[in-house]
Amino acid sequence: MATFKVTLINEAEGTKHEIEVPDDEYILDAAEEQGYDLPFSCRAGACSTCAGKLVSGTVDQSDQSFLDDDQIEAGYVLTCVAYPTSDVVIQTHKEEDLY
């Protein structure tokens, strides 16, 4: 099992946190376990509350059912169902940017 460095950036609050996330754990779950409060609602990849934008790196979010292909190509991720597949940098709190 690999572990990756996930950097979570909240531009609105000016915060940046680095966490370690195993490749078999969702980013949202790992962030909560490490004391970081990210937005969420359904925890099933079926809404956009936890949306973030990938700045760099790759994730597996094949469990999600909300984002369309254009949004995924634009770099949007649902942290509740995203596994890191490399070190990643994600801008959090991006739900409003989807619309």
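Here the Cβ of each residue, glycine as well, is placed from N, Cα and C on the backbone.
Every position carries its original residue.
Taken from Swiss-Prot, the feature domain '2Fe-2S ferredoxin-type' applies to 4-96, supported by sequence analysis.
For the recorded site, Cys47 ([2Fe-2S] cluster binding site), the DSSP three-state label reads coil. What Swiss-Prot lists as [2Fe-2S] cluster binding site is Cys42, Cys47, Cys50, Cys80.
A C-beta separation below 8 Å, combined with a sequence spacing of at least six in one chain, links Arg43 (mutagenesis position) to Leu28, Cys80. Experimental mutagenesis at this site is recorded by Swiss-Prot as Arg43 to Ala, Glu or His, annotated: No effect on electron transfer.
Among the mutagenesis experiments that Swiss-Prot reports, Thr49 to Ala is described with the note: No effect on electron transfer. Taking all protein chains in view, 16 other C-beta atoms sit within 10 angstroms of the C-beta of Thr49 (mutagenesis position).
Long-range Cβ proximity for Phe66 (mutagenesis position), meaning a same-chain Cβ under 8 A and a gap of 6 or more residues, is found for Gly45, Ala46, Cys47, Ser48, Leu78. Here Swiss-Prot describes Phe66 to Ala or Ile as a published mutagenesis experiment; the accompanying note says: 1000-fold decrease in electron transfer.
The note that Swiss-Prot attaches to the published mutagenesis Asp69 to Lys is: Small effect on electron transfer. When other Cβ atoms within 10 Å of the Cβ of Asp69 (mutagenesis position) are tallied across all protein chains shown, the result is 7.
Quoted from Swiss-Prot, the note on the mutagenesis of Asp70 to Lys is: Small effect on electron transfer. The Cβ neighbour count for Asp70 (mutagenesis position), using a 10 Å radius and every protein chain shown, is 8.
Under its mutagenesis annotations, Swiss-Prot gives Glu95 to Lys the following note: 20000-fold decrease in electron transfer. Secondary structure at Glu95 (mutagenesis position), as computed by DSSP, is helix. Less than 8 angstroms from the CB of Glu95 (mutagenesis position) sit Pro39, Ser48, Thr49, Cys50, Ala51, each of them six or more residues away in the same chain.
Taking each of the binding-site residues Cys42, Cys47, Cys50, Cys80 in turn and counting other Cβ atoms within 10 Å of its Cβ gives the largest count for Cys50. Cα to Cα, Cys42 ([2Fe-2S] cluster binding site) and Asp69 (mutagenesis position) are separated by 20 Å.
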